[in-house]
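Here is the structure we will look at, set down as structure tokens.
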Amino acid sequence: MSEVPVARVWLVLLLLTVQVGVTAGAPWQCAPCSAEKLALCPPVSASCSEVTRSAGCGCCPMCALPLGAACGVATARCARGLSCRALPGEQQPLHALTRGQGACVQESDASAPHAAEAGSPESPESTEITEEELLDNFHLMAPSEEDHSILWDAISTYDGSKALHVTNIKKWKEPCRIELYRVVESLAKAQETSGEEISKFYLPNCNKNGFYHSRQCETSMDGEAGLCWCVYPWNGKRIPGSPEIRGDPNCQIYFNVQN
């Protein structure tokens, strides 16, 4: 049986999770908050100095996060004047933010260009791009007054970003990094199509070398935990016999069995 290209597999997954919305021109909208959902919200502490809602599609008001607090797609928003960013040196910034492993920093610090790294600069002809560069160019940060989540801010600014200077991703050798770029590119293009509403999506979980972590999970914006599954690190294809569950599928067990 011939192998199905990874990009095609992702396209199928995206089509399965895209639903046609009813509001033209607003493709990145969360599902409406029903009275039942709002009734289940816990009260906000009286000591809270700034009330906001969660950064994802949660319905409950939350206390805005202070400077230095952990943050991400599904957490409360950072307080006014702060932005949620991946920690310095984070090898998987996009994935870290979907897991709530970012931190609230001053907006001035978040928008400042990174200091040059020690060592030799990359060749100007290089078409390599790291996940950290993706984070910087997609501006993965959201002030507390924004209506969209951190991740939607990233996707909405992607198409207009001219800082990537990517000329030919076919020259890239890292399969997960290639898929990550294509996923975000496809989501950005989907935003241009009015009426689309995405509540679940998949961002490849890449290691620092651009290959796949054995556990891959979808990200859910509807409050429900996303599905996780196991893949081979070198090509991202499902490990036969491994489960697809909402939780930890213990991929190392299945990986060891296959090897």
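Even glycines carry a Cβ here, placed using N, Cα and C.
Just so you know, the substitutions we noted aren't modelled in this structure.
Not measured: the values here are computed from a predicted model.
According to Swiss-Prot, the feature domain 'IGFBP N-terminal' maps to 26-107.
According to Swiss-Prot, the domain 'Thyroglobulin type-1' annotation covers 173-251, on the basis of sequence analysis.
A mutagenesis experiment is reported in Swiss-Prot for this position, ARG246 to Trp, and the note states: Loss of binding to ITGA5. Annotation note: ARG246 (mutagenesis position) sits in a coil segment as assigned by DSSP.
Counting every protein chain shown, the number of other Cβ atoms lying within 10 Å of the Cβ of ARG246 (mutagenesis position) is 13.
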